[in-house]
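All remarks here apply to the structure that follows.
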Amino acid sequence: MAQRYDRAVTIYSPDGHLLQVEYAQEAVRRGSTVMGLRTNNAIVIGVEKRSVGDLQEERMVRKICMLDDHVVMTFSGLTADARILVSRAQMEAQSHRLNFEKPTTVEYITRYIAQLKQNYTQSNGRRPFGLSCLVGGFDEDGTPHLFQTDPSGIFYEWRANTTGRSSQPVRDYMEKHADEILTIADEAAAIKHIVRTLVSVSSLNHTQMEVAVLKYRQPLRMIDHQVLADLERTVRREIEDEAEASRRPRAP
């Protein structure tokens, strides 16, 4: 039945679905896990790092991109599609600076990306972008924002969110610890929370993750692998201690 309605992106299935858009969302679900967290003064991004061949240049395999000096984006899904979106968004940000002599807001550039994605769900001869993006940054007054866009073109603002292959268990974990996330005030606690989530839920080690921090009017900072290694040891020890404590018989 599906094959009758997935030949073109503009054809609805009988139950009201655009199957090409759903296929694009499946590409996202098969992509690397990425997550973002917004504090009062920082945007912290954590991504699953794919293994790189011994002869491959590691700098060419990046999932964290700057759209402007104050906006960072990461994604899950098709890297080639992301390259096009990043290039278009960067040009839009530069054009906005030239025309209005001030940087874009984070919502403006997110809305531009979402509109571009949505346009590709209504045109023949095209296919939807097969990626979901997390866009974080600061407005001119220093207000931090974190948005997510989907292949369909919708976007929402979040305090913390994730996308990719482990997005559901990671989101469940974050919702379980929502009170803790809402009280995170500094970047150190945010970095530790992201490392703990990737270690405990996605079963990653420090060599399989990248973490970046963006602060107001400061350049993007990649967290050193030695720092990630130390944090991994700390959170693994905490997880073991919590598991041991839960196994102890409770006092009557």
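These residue numbers are counts, starting from 1, taken along the chain as shown.
Glycine residues also receive a Cβ, built from the backbone N, Cα and C atoms like all the rest.
No substitution from the list is modelled in this structure, which keeps its original residues.
What Swiss-Prot annotates here:
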VARIANT   I45 to L  In strain: S-23
VARIANT   I191 to V  In strain: S-23
VARIANT   V213 to E  In strain: S-23
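Structural mapping of features recorded in Swiss-Prot.
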residue	record	DSSP class
I45	variant position	strand
I191	variant position	helix
V213	variant position	strand
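Each of the variant positions I45, I191, V213 was scored by the other Cβ atoms within 10 Å of its Cβ; the lowest score goes to V213.
Here the Cα atom of I191 (variant position) is found 8 Å from that of I45 (variant position). Looking at V213 (variant position) and I45 (variant position), their Cα atoms lie 6 Å from each other.
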